[in-house]
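S.K.: Under the heading of mutagenesis, Swiss-Prot lists Asn72 to Ala and annotates it as follows: Does not affect polynucleotide adenylyltransferase activity. Increases cell apoptosis. Record note (Swiss-Prot) on the mutagenesis of Asn72 to His: Significantly increases polynucleotide adenylyltransferase activity. Record note (Swiss-Prot), mutagenesis Gly73 to Ala: Loss of polynucleotide adenylyltransferase activity. The unchanged residue is displayed. Record note (Swiss-Prot), mutagenesis Ser74 to Ala: Loss of polynucleotide adenylyltransferase activity. The unchanged residue is displayed. Experimental mutagenesis is annotated in Swiss-Prot for Gly77 to Ser, with the remark: Increases polynucleotide adenylyltransferase activity. In Swiss-Prot, the entry for mutagenesis Asp90 to Ala states: Loss of polynucleotide adenylyltransferase activity. The structure shown retains the original residue. Quoted from Swiss-Prot, the note attached to the mutagenesis of Cys146 to Ala states: Significantly reduces polynucleotide adenylyltransferase activity. The annotation that Swiss-Prot gives for the mutagenesis experiment Arg268 to Ala reads: Significantly reduces polynucleotide adenylyltransferase activity. One mutagenesis experiment named in Swiss-Prot is Thr290 to Arg, and its note says Increases polynucleotide adenylyltransferase activity. Asp298 to Gly appears in Swiss-Prot as a mutagenesis experiment; the accompanying note says: Increases polynucleotide adenylyltransferase activity.
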Amino acid sequence: MAEEGSSTKDSESFSVLNWDQVSRLHEVLTEVVPIHGRGNFPTLEITLKDIVQTVRGRLEEAGINVQDVRLNGSAAGHVLVKDNGLGCKDLDLIFHVALPTEAEFQLVRDVVLCSLLNFLPEGVNKLKISPVTLKEAYVQKLVKVCTDTDRWSLISLSNKNGRNVELKFVDSIRRQFEFSVDSFQIILDSLLFFYDCSGNPISEHFHPTVIGESMYGDFEEAFDHLQNRLIATKNPEEIRGGGLLKYSNLLVRDFRPADQEEIKTLERYMCSRFFIDFPDILEQQRKLETYLQNHFSDEERSKYDYLMILRRVVNESTVCLMGHERRQTLNLISLLALRVLAEQNIIPSATNVTCYYQPAPYVSDGNFNNYYIAHPPITYSQPYPTWLPCN
C-alpha cells in the first residue's frame with residue numbers, strides 16, 4: 001500500500017502537454033538565438049534543438065550517457081502558459097548525467113566548448129581556436145558545484161539581450177525550484193527523437209507525446225498557481241539567498257501570495273537566508289546589480305518598483321540582523337533606486353518636493369553644538385557577527 005501511495009504521489013507530478021503547449025515548445029526549440037561573442041568574435045546563430053542534439057551526441061561519443069534532457073525555468077513556464085507574467089528570459093536546459101569525478105566535469109565542459117565550433121560562420125579557421133579561447137569569447141558564466149547533496153555544473157552562453165542559453169549538467173541537486181510557478185521541467189527526449197526520425201513536419205495531428213513535470217510535487221496545483229499568478233512554495237527553509245530577489249520579482253509582476261498567513265514566515269526565512277549567503281554589503285550590491293541587469297534589461301520602468309518592493313520586504317521581515325547592518329542594506333537599496341530614477345531622467349524637481357524636518361530633542365540642550373565637522377571614512381574590519389540566529 002505504501003508503494004502504491006508513493007506511485008500515485010509521483011504521478012501527480014507529471015502531465016501530458018496539449019497541442020498548443022507542444023506547438024509553443026517547438027517554437028522555443030527552433031527559434032534562432034544569437035550568442036554574442038566578445039571582441040572580434042562573430043555572433044553564433046543557434047537553436048536550442050541544434051545545441052542540444054550536438055552536445056548530447058558528443059557526450060555520448062565521449063562515453064557519458066545522457067539520461068534525459070529538459071527545458072527548465074521561465075521558458076518551461078512560457079510553454080505551459082503563454083502570458084503568465086514571468087516572460088521568457090534565460091533559456092535553461094538540463095542534461096541529467098553522471099558526474100562521479102572531476103574528469104567528467106572537465107569532459108562535459110570541453111564537449112560544450114568544442115560544440116560551439118559547429119556554429120561558427122563559414123570561412124572561420126576553426127583549427128586555430130582552442131576551448132579556452134571559446135570560453136573567453138562566448139561563455140558568460142561557468143559554475144561547478146560539488147557537495148554532499150549537489151553535483152552539477154552550469155555553462156551560460158552570452159546574449160546581450162539577457163536571453164542567455166544556460167546548459168546545466170546535473171548528477172544530483174537537492175532543490176531545483178524556489179516557488180511552484182518556477183518548478184516546471186519539460187522532458188524533451190520524445191520531441192528530439194521526432195526531429196531525428198520523422199520525415200514529416202510537426203502538426204496538431206502528428207506530434208509526439210511530451211511530458212511535463214513539476215518539481216513542486218503537484219503539477220495541477222502548480223499549474224493553477226502559474227495561471228492565476230499565485231506565490232507558494234514548500235520547505236521555504238531550503239530556499240537559497242536569491243529566493244528573496246525572485247520573490248520580489250514575482251510581486252512586481254502582480255503575483256500574490258496563495259496564503260496570506262504563511263507569507264510572513266516565508267519572507268522571514270528568505271530575508272535571513274539572503275543575509276547569510278550575502279553577509280557583506282559589497283556582495284549584496286553586486287548581487288542586486290547583476291539581478292537587475294539579468295532580469296530587467298528591457299524593463300527599465302519596472303526596476304524602481306522592484307527595488308521599492310524589495311526594500312519593503314527587507315524592512316518588514318528582517319529579524320536576524322543587527323540594526324546597523326539592516327539599515328546599511330536598506331540604504332543600499334534606496335541608493336540603487338535613486339540611481340535608476342537618475343538613469344531614466346525622472347527624478348522629481350526639488351521645487352515640487354516638500355521636506356519636513358522635526359528637530360531632535362537634544363537640540364534644545366544648551367550644550368548642543370549644531371556644527372558638524374566631516375572626517376574621512378575609516379575603514380575597519382568587524383570582528384563580531386553581523387547576523388543573529390533565528391528562534
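Glycine too: its Cβ is placed from the backbone N, Cα and C atoms.
Just so you know, the substitutions we noted aren't modelled in this structure.
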S.K.: Within a 10 Å radius of its Cβ, which of these mutagenesis positions (Asn72, Ser74, Thr290) has the fewest neighbouring Cβ atoms?
M.R.: Thr290
S.K.: Spatial neighbours of Arg268 (mutagenesis position) among the mutagenesis positions Asn72, Ser74, Asp90, Cys146, Thr290, defined as Cα within 10 A: which are they?
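M.R.: Within 10 Å of Arg268 (mutagenesis position): none of them.
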S.K.: Let me make sure I understand the structure: which of the mutagenesis positions listed (Asp90, Asp298) has the fewest other Cβ atoms within 10 A of its Cβ?
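M.R.: Selected from the mutagenesis positions Asp90, Asp298 on minimum Cβ neighbours within 10 Å: Asp298.
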S.K.: Please classify the secondary structure at Asn72 (mutagenesis position) using three-state DSSP.
M.R.: strand
S.K.: Quick one: give me the count of other CB atoms within 10 A of the CB of Gly73 (mutagenesis position).
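M.R.: The Cβ of Gly73 (mutagenesis position) has 23 Cβ neighbours within 10 Å.
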S.K.: Quick check: of the mutagenesis positions listed here (Asn72, Gly77, Asp298), which one has the Cα closest to that of Cys146 (mutagenesis position)?
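M.R.: Closest recorded candidate to Cys146 (mutagenesis position) by Cα: Asn72.
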S.K.: Do any of Asp90, Thr290, Asp298 (mutagenesis positions) have a CA within 10 A of Ser74 (mutagenesis position), and if so which?
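M.R.: Taking Asp90, Thr290, Asp298 one by one, the ones whose Cα falls within 10 Å of Ser74 (mutagenesis position) are Asp90.
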S.K.: I need the least crowded one of these mutagenesis positions (Gly77, Cys146, Arg268), counting other C-beta atoms within 10 angstroms of each C-beta.
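M.R.: Ranked by other Cβ atoms within 10 Å, the mutagenesis positions Gly77, Cys146, Arg268 bottom out at Cys146.
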S.K.: Going by C-alpha distance, which of the mutagenesis positions Asp90, Thr290, Asp298 is nearest to Gly77 (mutagenesis position)?
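M.R.: Result: the closest of the mutagenesis positions to Gly77 (mutagenesis position) is Asp90.
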S.K.: Using Cα coordinates, what distance in whole Å links Gly73 (mutagenesis position) and Asp90 (mutagenesis position)?
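M.R.: Distance (Cα to Cα, whole Å): 8 Å.
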S.K.: Can you grab the distance from Asp298 (mutagenesis position) over to Asp90 (mutagenesis position)? Cα atoms, rounded to a whole Å.
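M.R.: Cα-Cα, rounded: 13 Å.
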S.K.: Quick check for the class: what is the C-alpha distance, in angstrom and rounded, between Asn72 (mutagenesis position) and Asp90 (mutagenesis position)?
M.R.: 9
S.K.: Measuring Cα to Cα, how many Å separate Asp90 (mutagenesis position) from Thr290 (mutagenesis position)?
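M.R.: Each residue's Cα considered, Asp90 (mutagenesis position) and Thr290 (mutagenesis position) end up 14 Å apart.
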